[in-house]
Structure formats: structure tokens, C-alpha cells
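Copied over from Swiss-Prot:
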type	residues	note
MUTAGEN	A124 to S	Does not inhibit interaction with OAZ1
MUTAGEN	E139 to A	Strongly reduces interaction with OAZ1 and unable to abrogate both the inhibitory effect of OAZ1 on ornithine decarboxylase (ODC) activity and polyamine uptake; when associated with A-140 and A-142
MUTAGEN	L140 to A	Strongly reduces interaction with OAZ1 and unable to abrogate both the inhibitory effect of OAZ1 on ornithine decarboxylase (ODC) activity and polyamine uptake; when associated with A-139 and A-142
MUTAGEN	K142 to A	Does not inhibit interaction with OAZ1. Reduces interaction with OAZ1; when associated with A-116. Strongly reduces interaction with OAZ1 and unable to abrogate the inhibitory effect of OAZ1 on ornithine decarboxylase (ODC) activity and polyamine uptake; when associated with A-139 and A-140
Amino acid sequence: MAGYLSESDFVMVEEGFSTRDLLEELTLGASQATSGKVAAFFVADLGAVVRKHFCFLKHLPRVRPFYAVGCNSSLGVLKVLAELGLGFSCANKAEMELVQHIGVPASKIICANPCKQVAQIKYAAKHGVRLLSFDNEVELAKVVKSHPSAKMVLCIATQDSHSLNHLSLRFGASLKSCRHLLENAKKSHVEVVGVSFHIGSGCPDPQAYAQSIADARLVFQMGEELGHTMNILDLGGGFPGLEGAKVRFEEMASVINSALDLYFPEGCGVDILAELGRYYVTSAFTVAVSIVAKREVLDQASREEQTGAAPKSIVYYLDEGVYGVFNSVLFDNTCPTPALQKKPSADQPLYSSSLWGPAVEGCDCVAEGLWLPQLQVGDWLVFDNMGAYTVDTKSLLGGTQARRVTYAMSRLAWEALRGQLLPAEEDQDAEGVCKPLSCGWEITDTLCVGPVFTPASIM
């Protein structure tokens, strides 16, 4: 092991002991605390992060993963991923400082934000971070002045109209402008070494990767014609973090592998990267949030006859809302569904319920239309799949939120991490069997791969 992570950084649990068990212990302790101050906290299963990594290597063996630090910069995550050998994709000075503070060398960092502050470019130059991205002439000029020895990656626009987050509205050079940018880089003696793209989060169409890889091949040809040594292809992110996503990770991987074989075949001398955030951390984190207040509202029309519920609704107020942990309600249009820390009895009546955050305005609604038993102030609600853009969010209500995270890992996952037991070393005869360190899905030999796109023409 490289020494980034030690046993003192997490709670070692035995097989069969779940994060929900640990949450129960922690919520009990928090409820019994005498300070009266109760705040939301996370439990993170680092073993889930390890399993996701092995799954990635199994299905995309030619791709070198970089972790998107801005997705979740909690130290436990950074340390376990550094231990696994990942590179780190940083968007700003603070993220570069953070990963270098834990010992990650500059050679494993890419500053992937194509629109950086001059201070961030100067920091990268001073601290040896040479791999930077750009997508416009202004950014190129800033790099020429502040970091002339940088190795630049040209970020191209993608067809991300089906994605939840359309990054092409903000970032990415059009194919029509790429030759001009490459020519300017050559005239300015700036080395362009590759191409990157990002299809956006929540893209339901894996063929978007194939189209972008085909487009990248065109830009590689332009760069090589102009004398640039093009040897890096960055696939960006957009990989699903949930097992129940519309498009399974294996399906995406199959499409990507087919496109890589066609446009960047093995042995072509191109180093292939990907920047993953949600993929690694979404399902690894669970958050516990307490009820701080409640209000009962009499319904005008009772649904008691249809549902057995009493004729009233209940509004619960939480210590976290959409301007903090539950920001996905605003940005990803999600509807968080809680699990109750205390299991209700079968004969308890259900009430139409809604959950609201602490902001004193009408937009801080976490969830509504829920049917829950009668809950009390001080009770805990548990939300799964809360690892992406939650832990270190900046709240509009009071600056940066320092949220407590308890890390856990099973002994089996710890031993696998220490020995780097990759799936390739397992029994190849049991291909259809999900092993403890598999990705958690059954493997199929019949994944449906659509046609690979051909490069678009450039006018």
C-alpha cells in the first residue's frame, strides 16, 4: 500500500454488519447527547468505493480513472481513491491544494476546468501541475502568460441534449473552432497533447460517448497535422452512480470499448482517461437528518376511506434542506425518499406528510406527497445514495457546512484494498457469478451494443 489510508481512518466492520447498523448506533448516541445540538451526519461505506473501482477496471480495462474532487472532497474518499492509484481531476486551487496535502503527486493531477482564474493557473505552474484543459482563445492566452510549460487538453463540445446537466452550454469548443484553436496554440508555442469531452450527468444515451469519441478522433487528426503530439483522450464523466440508473454502467462500458477499438485501437499510443465523481461515491454515502419541528394541518378532504390514514397532514421541518445536503432537488430534479430510523408497527396510521428544510421561504421543500406514521421532534430520517455534491456543499444559509462523516469498511474490502485484488485475478470460469468484490450486477454476454457513430463532418 502507498500509505494514504490507515485503519485509524475508518471503522472496521465485519461482514454482515451494514452501514444502517452503524447509523442506528450513531443516531442513538446523538439522540442521547446532552448538548441539545443535533446536526445531520453521514456514514460512508468505503468498501463500496473499492468495489466500484474494481468494477470499473473490469469493464473499462484500457481507461485510467481520475476522480472528480468537486463531487465529494471528504478526506476518507480521497485517501481510499489515492490508495487505489487514481488520478485526480481538480477544478480550482483549493482542490489541487487538498489532494497535494494528502501526498498526491502533481503528475496525477489534471486541472480540468477549461475556464480558470489566473491565480489557479499560476498555482498549477508553481506546484508542478502541468496538465490543463482549455476550450477558447482567452483561456489559451492566460496559459501562455502564466504557465507556458503546461500541456494542454482541448475540451470539445458534445451532444448532451438528453443529459440532466447540459455542460456543453458552458464548456467545450465546437468542431468548427478546433483547428483555429490548435493553430493559435502552435503559434504561441503551447503544447496541446490531447482532447477531452463530457457528455453531462444523467445522460440516458450511451451512444453519446461513441459520437464524442468519433469527434475526438477528428480533432486528433487536426492536431497531428499541425505538429502537436496528441496522446491523451479524456472521456470526462457522466457515468451513473446508482445501480438502478436508466442505463447500466456495463452498457456504457460496452459502447465505449467498441468506439475505442474503432477510433483509438490498442497500441495506438494514446493514454485514455475518464473523470468520475458520482460513479464512485453516490451509493457509498447515507445521511441521517433529524426532525427539528413539526406542524399538523387539517385536511379539507379526508382520504381515510381509501388509505386508512387519519384526516390530517403533517409538515416536518429538518435541519437540512435544498440549499445544503438536498441540493439535488433543485439541480437534478430528484425526489428524496426517507427510510425511518425507527421501524413503525403495522397498525400505525399513515399521514400525508411533507419534509421542509430550515430556510424561511417557499422553495425549501425536500419532499412532499409522502405517507408516513406519526413522527416526533428528535426522530431521525435516513436517506440513501447521498454521496454526490452533498458532504461539502456551501449553504446559502450560512457558509460552508462542516458535516460529520463516519467512514466504515468491511475487513474483506480492506484486505482487498491492501492486496489490490483485481477481478482479473479471480476465477475466470465463474464469469456469471457475482463475487463479493464484483460490481454488484450479474454479468451478461449479451449486452446490446448499438452502431458506433462516424465522425461528423466539419464545414
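All residue numbers here begin at 1 and follow the chain in the order shown.
Each residue, glycine too, has its Cβ placed from N, Cα and C.
For the pair L140 (mutagenesis position) and A124 (mutagenesis position), the Cα-Cα distance reads 15 Å.
Of the listed mutagenesis positions A124, L140, the Cβ environment within 10 Å is emptiest of other Cβ atoms at L140. Counting every protein chain shown, 20 other Cβ atoms lie within 10 Å of the Cβ of E139 (mutagenesis position). In this structure the alpha carbons, written CA, of A124 (mutagenesis position) and K142 (mutagenesis position) are 13 Å apart. In sequence order, K116, V118, I121 are the residues near K142 (mutagenesis position), counting only same-chain partners six or more apart with C-beta under 8 A.
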